[in-house]
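Q: One structure, pasted below without further comment.
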Amino acid sequence: MINEATLAESIRRLRQGERATLAQAMTLVESRHPRHQALSTQLLDAIMPYCGNTLRLGVTGTPGAGKSTFLEAFGMLLIREGLKVAVIAVDPSSPVTGGSILGDKTRMNDLARAEAAFIRPVPSSGHLGGASQRARELMLLCEAAGYDVVIVETVGVGQSETEVARMVDCFISLQIAGGGDDLQGIKKGLMEVADLIVINKDDGDNHTNVAIARHMYESALHILRRKYDEWQPRVLTCSALEKRGIDEIWHAIIDFKTALTASGRLQQVRQQQSVEWLRKQTEEEVLNHLFANEDFDRYYRQTLLAVKNNTLSPRTGLRQLSEFIQTQYFD
């Protein structure tokens, strides 16, 4: 485990790409222990000058879309191109069972064994915001360790897609063709943040369905307002199982990066993502401090009970809580 005495040496080893040190650094960053948090802050501050040159990708898709098969085929393609690949799997655990929704890395056997690849799951335990914060910090560790491409994976449920879209350069929505109702299976909000839509499982007897789905998605994307002036989102097809179409996806990602880099938009997006991340973390930290105050916590619970019992309107409850905070902290 990394400690105060070994921090400088651990940073050196991390910069050299040592996998064991990277895993230890991730464990440190994930820890909620106050001493570990202070140490991980020093670690993250120290590696920031070495971050920013990595291509950040997000991949989402509903269960059954073949994400693990796709990521294995895609990751192995990148490795053959001479690149180092890290996969961070943000896992919004089931709110009912607490179990994992994402498959584990044993479904990516070849990629998991590859020396040029690193796979790390990030379970959320029902709190996606915390998981996305950790994923962002783990992504920075991978960048400092010299990985050329970092892929953040999540399932297409809840707010997981938009959370991931806010931390990556290029966001890919993995879909499968159905019986003509494909657009019902992808939310408008997701289409608005997707830079590429990839229809997987273009194999067997599914070619006609895939062609129909591709046309539907392309038509819908042309109606929606573009996310970037520099880029018209593309719809591509592939068979991850047969490893067909994977190289075309990589070429499209390169086209995307080239277009946004040339205009300066990519740098602007990353800067805005950092600002939004700081704002969100500030809000969470302020709330944590508020609820650590026993007087506020008690008053909040009383207000909440009154709102539940319809003896107080939510607007009045908000005003009273605001006045309480003003009195306690600002007067």
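Using the three backbone atoms N, Cα and C, a Cβ is placed for every residue, glycine included.
Per Swiss-Prot, the feature ATP binding site maps to G61, T62, P63, G64, A65, G66, K67, S68. Per Swiss-Prot, natural variant S68 to R is noted as: In strain: RC101. For the natural variant T154 to A, Swiss-Prot gives this note: In strain: RC101. The structure shown keeps the original residue.
Could you tell me the structural context for the features on the list?
A: According to DSSP, T62 (ATP binding site) sits in a coil region rather than a helix or strand.
S68 (variant position): 22 other CB atoms within 10 A of its CB, across all protein chains.
In the three-state DSSP assignment, the secondary structure recorded for T154 (variant position) is strand.
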Q: Distance between T62 (ATP binding site) and T154 (variant position) at the Cα atoms, whole Å?
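A: Checking the Cα atoms of T62 (ATP binding site) and T154 (variant position) gives a distance of 9 Å.
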Q: Which one of these binding-site residues, G61, P63, G64, G66, has the sparsest Cβ neighbourhood, judged by other Cβ atoms within 10 angstroms?
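A: Relative to the other binding-site residues in G61, P63, G64, G66, G64 has the fewest Cβ atoms within 10 Å.
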Q: Cβ atoms within 10 Å, counted per site: which of T62, T154 has the most, among these recorded positions?
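A: Per the Cβ count, the most surrounded site is T154.
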Q: If you measure T154 (variant position) to K67 (ATP binding site) at Cα, how many Å is it?
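A: Here the two Cα atoms lie 9 Å apart.
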